[in-house]
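K.L.:
Just passing along the structure, written as structure tokens.
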Amino acid sequence: MAGASVKVAVRVRPFNSREMSRDSKCIIQMSGSTTTIVNPKQPKETPKSFSFDYSYWSHTSPEDINYASQKQVYRDIGEEMLQHAFEGYNVCIFAYGQTGAGKSYTMMGKQEKDQQGIIPQLCEDLFSRINDTTNDNMSYSVEVSYMEIYCERVRDLLNPKNKGNLRVREHPLLGPYVEDLSKLAVTSYNDIQDLMDSGNKPRTVAATNMNETSSRSHAVFNIIFTQKRHDAETNITTEKVSKISLVDLAGSERADSTGAKGTRLKEGANINKSLTTLGKVISALAEMDSGPNKNKKKKKTDFIPYRDSVLTWLLRENLGGNSRTAMVAALSPADINYDETLSTLRYADRAKQIRCNAIINEDPNNKLIRELKDEVTRLRDLLYAQGLGDITDMTNALVGMSPSSSLSALSSRAASVSSLHERILFAPGSEEAIERLKETEKIIAELNETWEEKLRRTEAIRMEREALLAEMGVAMREDGGTLGVFSPKKTPHLVNLNEDPLMSECLLYYIKDGVTRVGREDAERRQDIVLSGHFIKEEHCIFRSDSRGGGEAVVTLEPCEGADTYVNGKKVTEPSILRSGNRIIMGKSHVFRFNHPEQARQERERTPCAETPAEPVDWAFAQRELLEKQGIDMKQEMEQRLQELEDQYRREREEATYLLEQQRLDYESKLEALQKQMDSRYYPEVNEEEEEPEDEVQWTERECELALWAFRKWKWYQFTSLRDLLWGNAIFLKEANAISVELKKKVQFQFVLLTDTLYSPLPPDLLPPEAAKDRETRPFPRTIVAVEVQDQKNGATHYWTLEKLRQRLDLMREMYDRAAEVPSSVVEDCDNVVTGGDPFYDRFPWFRLVGRAFVYLSNLLYPVPLVHRVAIVSEKGEVKGFLRVAVQAISADEEAPDYGSGVRQSGTAKISFDDQHFEKFQSESCPVVGMSRSGTSQEELRIVEGQGQGADAGPSADEVNNNTCSAVPPEGLMDSPEKAALDGPLDTALDHLRLGSTFTFRVTVLQASSISAEYADIFCQFNFIHRHDEAFSTEPLKNTGRGPPLGFYHVQNIAVEVTKSFIEYIKSQPIVFEVFGHYQQHPFPPLCKDVLSPLRPSRRHFPRVMPLSKPVPATKLSTMTRPSPGPCHCKYDLLVYFEICELEANGDYIPAVVDHRGACMGTFLLHQGIQRRITVTLLHETGSHIRWKEVRELVVGRIRNTPETDEALIDPNILSLNILSSGYVHPAQDDRVFFGNDTRTFYQFEAAWDSSMHNSLLLNRVTPYREKIYMTLSAYIEMENCTQPAVITKDFCMVFYSRDAKLPASRSIRNLFGSGSLRATEGNRVTGVYELSLCHVADAGSPGMQRRRRRVLDTSVAYVRGEENLAGWRPRSDSLILDHQWELEKLSLLQEVEKTRHYLLLREKLETTQRPGPEVLSPASSEDSESRSSSGASSPLSAEGQPSPLEAPNERQRELAVKCLRLLMHTFNREYTHSHVCISASESKLSEMSVTLMRDPSMSPLGAATLTPSSTCPSLIEGRYGATDVRTPQPCSRPASPEPELLPELDSKKTPSPVRATETEKEPQRLLVPDIQEIRVSPIVSKKGYLHFLEPHTAGWAKRFVVVRRPYAYMYNSDKDTVERFVLNLSTAQVEYSEDQQAMLKTPNTFAVCTEHRGILLQANSDKDMHDWLYAFNPLLAGTIRSKLSRRRSAQMRV
């Protein structure tokens, strides 16, 4: 085994965070034991290969089959070396490599079981093999030592007493060793593990740019492993001693890479020095052991520099000496570390050539002791020869003592013999001889020490370590873990009493023996206690601790000159002795309590009944004590101040009351004067024009009823409003369908009309907000326009409101834009998954409503049992099946019949009807039942609620059943048959319905039949018409569609306390039955499996965007009605900068740091409790129509910790800010885009923001980790020539840190500021892009004119991208209204049929039972009822309903009808047509004809369905759909030179007539309505890079960084710039490309971009780059250019 080479292994680690952030590439490849490295700077260079004993590939994850784990590394290296140790050899394993390469991880690892390194695994395996030994003649002992080499100094990591640096000495026999290094005996692996943890804690580590926990020292873990074998035959014990050295080296580093400065730089220099020496030693040993040099003579250069470094000196035996050595070279795989990695490989390759001459260390102690004794004899003879023989006796006395005992004895003897020192000093060589003698005696004593003595010494050191920690106030558990911290038991100390302990840096300070200095960190002399603050001097005071008689320590406080120091509230100027419990104040804010444990203990012994203070001694106590000593009475001062404030408040309140009263009187006088002036101006004119009043016409009762009926009908007429909604929203519906087809969502959208009827009640989410307000006053049910969403993939149908469609459409557009950049495979996978985040899909329930049925309860009045067979009607009026229900009155204890499989309910449901609103409902003829709880059991009580429309509120051709209207047309409406029969005095109710008694009846759900097989799992639930709590439900039944009917046989007993409202309810109101089933007939069955398939992870993830909030309501501005905007006059793109400035120490307001990462596009990093200002800067192109006048108000509110906000809630935290300044400013240097003068307009305003005024905890506290605070800001800015202020709204994202926190700049910010091209403050802003639209004010006119001017143009004719894929699909229009009328008629007839069937069934039952019934149930009454019910009026939506036949109209009535007809057939007036809509005469006739067809009830539905307005009118959709999106042959927006005769109105406004000149001068007319909308920045980047810009009349080209996010191009100063400096709207700009122009200007690769305000010439780096930019700016133009180039090349090739 002797002469073996060093085992060398290399191991490559994964990328760290630093390398991943720089997108590093792997340059290391491993194949077997061969390692190859590639030069990233010269890829064509041949890779360098190295061969080692082991090559470990740990770059990938553990799932990789080639991954080398910690276990594998130990199995290959550690187990072999441990085996050598058991054989008796010295063993060494050390790790080598650059910093952060993974050396410590390989050697020491982590705490996890599978992450442990070589050292823990080797120790565990060592004791495992020891414990597995069964030979009784073998005994083992293990000693460990742990040291670190820091800055060429050795420190003991196991003994806390060895705080100083240890000396490295060299013995002729032992070689280099560390003097006084602790060697602790261990008996188990747990002991070693505890020692390793204790040694790793004080080890020196620090953070660098390369590694967050960089080892700043070399660590050497030594194990002395002794094996004793007792030979029973010879009675001889032999020993084998092995030394196991496990070395964790610090990594080599470069100062520029690690960013080392100061102490880190000094540490790195020492690390590099020792590693350089190690490299020299390895190289020298490799050269000595190499073949060619063996036969040569030893040269001077063969000297091996072991002594140049402490590391190599201690490892001398392990490098080419008596040791079995293994080296692990740790490698970094990143290309940025190529040089360091190549150097490591070369050193490892040289280390392979080193050969070590290892020998078995057998019986070393006997030989060593003999040689040491000979050396002692020789040294003693040397002393005798020099005349120092009397020292021999002293030395003999020390033999056999422990090293510590011998040293103490020698010291005491030397102190007593003064002449001995003189003799030693003057004797030549005597001092060296004595030193060597001491050294030898220490070694002999250590060798003679028994194993038990070593264990006792180890335990004593452990006790000393725990005692030292206990004295410092650290409590330890028995297993060595930390238990807690307590006050020291002996040492005097200072306890911090500050409210904020961070102000005084530490909670507790120790006062050491001697002098303890207190001062600032920048003092010339080093201070023991360092404090900071304005009133702390460089050397503030001194604590002097002296020991007096009896061992008592006395602490004296000595203040320095000019330092403010107080003890118990008194200022100290001379040295003062401190007593335990004294309060010490240094400066103004540092408050401490002095504690002296020994002194306090003695005082308690002297006075055992010492009084405790009445209040705790804390910071407040010390401050009050200081004020009292200074003669300041805070209580009296506060009372005086409070009295002054009260007096001031009283005076100001009286003054304000007086001023308010005076102002009120002034306003009243002014109003009276104005009123008199108006009366005098108008009354004479009115009197002159006044005609003689006509006699009041007396209407008959029939005429009043007719007028009331007509008024009510036309008030709730909905035809025109429904048509407007259908026409105005058609373009949204078309776009949604087009996107659905292109994204293959299999979802279709179509308009649908929904009416709130009994058979189709509207869910709350479809009702508009004002529905709840007018529900009580509305006589007809509400009809709304909704969107029917047919999810063909999942077989589901949903209904959306129009507002929800618009919201979802925004998300669809984003998904469509993203899909253009995502691979098609990913898009298809996205289609197969239904998630909550997909805007096309909604969650759908398992059960679907089949239909509803109604059962009336009037048979309970007689009472007779009835079995009803009622139709199950769907919301569309289709009969889906039939339901058999039995209703009968029963006694309270009657049992339910046995139906076999029927279900018997466990108890009787108790219902309570309240009469408190009965008189009100009786007067209104509305059978609405009010409910309240009675005294019955709350567990079984069910409440019927009385809110909502009447039970028969569905639309009907016959208003007989509405029961909600007090005004009816004569002979047109009548009460229902049942109600007519049963109306009468309630006092005459039958005996079974006595008021106050309990009435019990039974409802039995028998069977359901004729339900289609497409519905499975049928169940039924029923409830009272107005109840909204839990319904009565049956169990689900399987439905096959064949065989006998479904038998529910569900019995429910209901007990009611008879009240007037209950009797009124059973007279006219039904019970509603709802039948549900699982719809199992899927439209596309093969797609079901795709829906459940998991989505593969997308290769691209787009950032989450913040929602756009609505403006925060203004607090100071009066509520103004927004005027109706007319045609758009002009549009501007606004670039807005938002800054939050914080007050700095120098008094300036500096913009707060902004982190531009994340979905918020900018997060403000703010400090807690600092004054702030908000600065807003507006940038836009200079134009004549946009002039900012002043900022009316700036409001902030909606404080929240989520991006979303509930805008419906009233925010109490809205705050109006104080505007400090506003006006036009000059652009900053960094905001300029071009070299010339920036012609853009910069308008800036600033406001003070006190976040504490919001009274919000989110703004007052420090933001928790991973949380962000959101706030909405709205600025109301007044503009010239505008009717109202423009509103700019922005959502802020903020994070609050503590006041003194140092904000770490993000990586992007560091890159930005480190480049030196931009100032730090210029990047600390958040940008927003807005679109300003200035529209003309639409003239109000008369109500009739307003109706004719309503924007009812059909938007379905506007072109939408992708509508070619709709295959002729068109949104429903006017025909939908007529079809919905037929559905309502059908529902009304079905309802009448059910009522009549119930009436006939009840009458037949009464006749068969011979019960006397009311007269009205006779056949004559029935016929009369039927005749009267057949003459009802139509529903409020019907245009065909007419009152009953009347007498012939007179002349006045005919004139009124003709006038109404003219108004209905009137077209747009000439003014509106000329000013806003370019429409021809023929088109006007077409529109007139269409309106006529729509209003003519004689036309067929097919004719009415062809309603379409002119397709040449401009689109009414603003924002996303401009004028170019609609097919307009002659767009008339913004003509170049308008003709006076075509625009008379406009000319009159521009040049007012002389008659109205005075009025114009008095009050200028404002014509425009501003509208500012924030533009959501697209996450899709079409292209980004540098472009050169050239503007006319500028100095030269400007290089700018451009990012294209359609439809905008954003320009930055550089790629490190985070703030947009210029925005170019590509949708309105014109891109021009000309090869002739390039040749003429001699500027290749250029193209021009022209806007309304400027023209820019852009130059790309290459021809290909230019075409890429053209494609990003204008894809159609780029395609045209490429097509021309292709044709040109083809022609050239043919030639």
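Note: Cβ is positioned from N, Cα and C throughout, glycine not excepted.
As annotated by Swiss-Prot, ATP binding site applies to Gly102, Lys103, Ser104, Tyr105, Ser215. Residues or ranges marked as Mg(2+) binding site in Swiss-Prot (evidence: experimental evidence): Ser104. The annotation domain 'Kinesin motor' is assigned in Swiss-Prot to 5-354. Look at Swiss-Prot and you will find 516-572 tagged as domain 'FHA'. According to Swiss-Prot, the experimentally introduced change Glu239 to Lys is described as follows: Results in reduced microtubule motor activity. Does not rescue defective axon cargo transport in neurons from KIF1A-deficient mice.
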K.L.:
What's the number of neighbouring CB atoms sitting within 10 A of the CB on Tyr105 (ATP binding site)?
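P.N.:
Looking across every protein chain shown, the total is 18.
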K.L.:
Hey, how far is Tyr105 (ATP binding site) from Glu239 (mutagenesis position), Cα to Cα, in Å?
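P.N.:
Taking the Cα atoms only, Tyr105 (ATP binding site) lies 34 Å from Glu239 (mutagenesis position).
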K.L.:
Measuring Cα to Cα, how many angstrom lie between Lys103 (ATP binding site) and Glu239 (mutagenesis position)?
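P.N.:
Taking the Cα atoms only, Lys103 (ATP binding site) lies 34 Å from Glu239 (mutagenesis position).
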K.L.:
Could you round the CA separation between Ser104 (ATP binding site) and Glu239 (mutagenesis position) to a whole angstrom and send it over?
P.N.:
33
K.L.:
If one measures from the C-alpha of Gly102 (ATP binding site) to the C-alpha of Glu239 (mutagenesis position), what distance in angstrom results, rounded to a whole number?
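P.N.:
Their Cα atoms are separated by 37 Å.
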K.L.:
Hey, what's the Cβ neighbour count for Ser104 (ATP binding site) at 10 Å?
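P.N.:
Its Cβ shell of radius 10 Å holds 25 other Cβ atoms.
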K.L.:
What's the number of neighbouring CB atoms sitting within 10 A of the CB on Gly102 (ATP binding site)?
P.N.:
23
K.L.:
Going by DSSP, is Glu239 (mutagenesis position) part of a helix, a strand, or coil?
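P.N.:
The residue in question, Glu239 (mutagenesis position), is strand (DSSP, three-state).
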K.L.:
On the DSSP side of things, how many residues of the domain 'FHA' (516-572) fall into helix, strand and coil, could you say?
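P.N.:
When I sort the residues of the domain 'FHA' (516-572) into the three classes, I find 3 helix, 27 strand, 27 coil.
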K.L.:
Ranked by the number of other Cβ atoms within 10 Å of their own Cβ, which of the recorded positions Lys103, Glu239 ranks first?
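P.N.:
Neighbour-count leader: Lys103.
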K.L.:
Indicate whether Lys103 (ATP binding site) is helix, strand or coil by DSSP.
P.N.:
helix
K.L.:
For the domain 'FHA' (516-572), would you mind checking the mean pLDDT of the predicted model?
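P.N.:
Averaged over the domain 'FHA' (516-572), the predicted model reaches a pLDDT of 89.
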